[in-house]
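Chemist: So Swiss-Prot says this about it:
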| type | residues | note |
| --- | --- | --- |
| MUTAGEN | Asn58 to Ala | No change in ability to inhibit rat alpha-3-beta-2 nAChRs. Loss of ability to inhibit alpha-3-beta-4 and alpha-7 nAChRs |
| MUTAGEN | Asn58 to Phe, Trp or Tyr | Gain of selectivity towards human alpha-3-beta-2 nAChRs. Very important increase in ability to inhibit alpha-3-beta-2 nAChRs, and no change in ability to inhibit alpha-3-beta-4 nAChRs |
| MUTAGEN | Asn60 to Ala | Gain of selectivity for alpha-3-beta-4 nAChRs. Moderate decrease in ability to inhibit rat alpha-3-beta-2 nAChRs. No change in ability to inhibit rat alpha-3-beta-4 nAChRs. Loss of ability to inhibit alpha-7 nAChRs |
| MUTAGEN | His63 to Ala | Loss of ability to inhibit rat alpha-3-beta-2, alpha-3-beta-4, and alpha-7 nAChRs |
| MUTAGEN | Ile64 to Ala | Moderate decrease in ability to inhibit rat alpha-3-beta-2 nAChRs. No change in ability to inhibit rat alpha-3-beta-4 nAChRs. Moderate decrease in ability to inhibit rat alpha-7 nAChRs |
Amino acid sequence: MGMRMMFTVFLLVVLTTTVVSSTSVRASDGRNAAADNRASDLIAQIVRRGCCSHPACNVNNPHICG
């Protein structure tokens, strides 16, 4: 194999790796964001339930217990 051919193969490998990497990152970002939102909602519900059942916390945090 000549130097020009090896360089061409190298460029193709780099280009392919870049394309595959960028598409997989974009796809996983959406899944991670959805999972983060569900986790945040679950944590907020647990905190509300725990705080609102204690009178002192309920009085100090009326914005949480509504």
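Quick reminder: no glycine exception, Cβ is built from N, Cα and C everywhere.
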Chemist: So how many other Cβ atoms are close to Asn60 (mutagenesis position), meaning within 10 Å of its Cβ?
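Modeler: For Asn60 (mutagenesis position), the 10 Å Cβ neighbour count is 11.
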Chemist: Mind giving me a neighbour count for Ile64 (mutagenesis position)? Other Cβ atoms within 10 Å of its Cβ, every protein chain shown.
Modeler: 14
Chemist: List every residue in the same chain as His63 (mutagenesis position), at least 6 positions away in sequence, whose Cβ is under 8 Å from its Cβ.
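Modeler: Same-chain residues close to His63 (mutagenesis position) (Cβ under 8 Å, separated by 6 or more): none.
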Chemist: Can you count the other CB atoms that lie within 10 A of the CB of Asn58 (mutagenesis position)?
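Modeler: For Asn58 (mutagenesis position), the 10 Å Cβ neighbour count is 13.
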Chemist: Between Asn58 (mutagenesis position) and Ile64 (mutagenesis position), what is the CA-CA distance rounded to a whole number of Å?
Modeler: 8
